[in-house]
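Student: Quick one: this structure, given as structure tokens, is what I'll be asking you about.
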Amino acid sequence: VLSPADKTNVKSTWDKIGGHAGEYGGEALERTFASFPTTKTYFPHFDLSHGSAQVKAHGKKVADALTNAVAHMDDLPGAMSALSDLHAYKLRVDPVNFKLLSHCLLVTLACHHPAEFTPAVHASLDKFFSAVSTVLTSKYR
């Protein structure tokens, strides 16, 4: 459960990310593919090379979904319902992959914003990404 302090940390961090969210989403996705090669199996139709336009575009989709989640932190299940359906019923993404991408998002954000990435912010973002992952995998059961 996200505390009021967690919500404040997530919102303020996401505000600082601003227009870079799509760029960071693409970088985190590329980092996920490089660090956890099995995640590539869901994207056989993508050019997965460094700097790929397809990876960047999908990373922007990830970032846009997270921006929506930040805006609706008090109703993540409602805000993410369609994405949950897509990933559970159509794409059938292994739930562990959300945790792997979340880790890579944390690393990417820490690399770009080291001064703002305090232990408290790290913990809040980790809890937020975990909450989003839980919602995205809730329909698997």
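Cβ atoms here come from the backbone N, Cα and C positions, even for glycine.
Quick caveat, the model's predicted, so the values are computed rather than measured.
Swiss-Prot feature annotations, pasted as is:
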BINDING   HIS58  O2 binding site
BINDING   HIS87  heme b binding site
DOMAIN    1-141  domain 'Globin'
VARIANT   ASP15 to Gly  In alpha-2
Student: Determine how many residues of the domain 'Globin' (1-141) DSSP places in helix, in strand and in coil.
Tutor: 113 helix, 0 strand, 28 coil
Student: Rounded to the nearest angstrom, how far is the Cα of the residue listed as 'heme b binding site' from the Cα of HIS58 (O2 binding site)?
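Tutor: So the alpha carbons of HIS58 (O2 binding site) and the residue listed as 'heme b binding site' sit roughly 14 Å from each other.
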Student: Output, ordered by sequence, the same-chain residues six or more apart from HIS87 (heme b binding site) with a CB under 8 Å from its CB, or 'none'.
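Tutor: Once residues fewer than 6 apart are set aside, HIS87 (heme b binding site) is near VAL93, LEU136, THR137.
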Student: Counting only other Cβ atoms and using a 10 Å cut-off, which of the recorded positions ASP15, HIS58 scores lowest?
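Tutor: Looking at the recorded positions ASP15, HIS58, the Cβ with the fewest others within 10 Å is that of ASP15.
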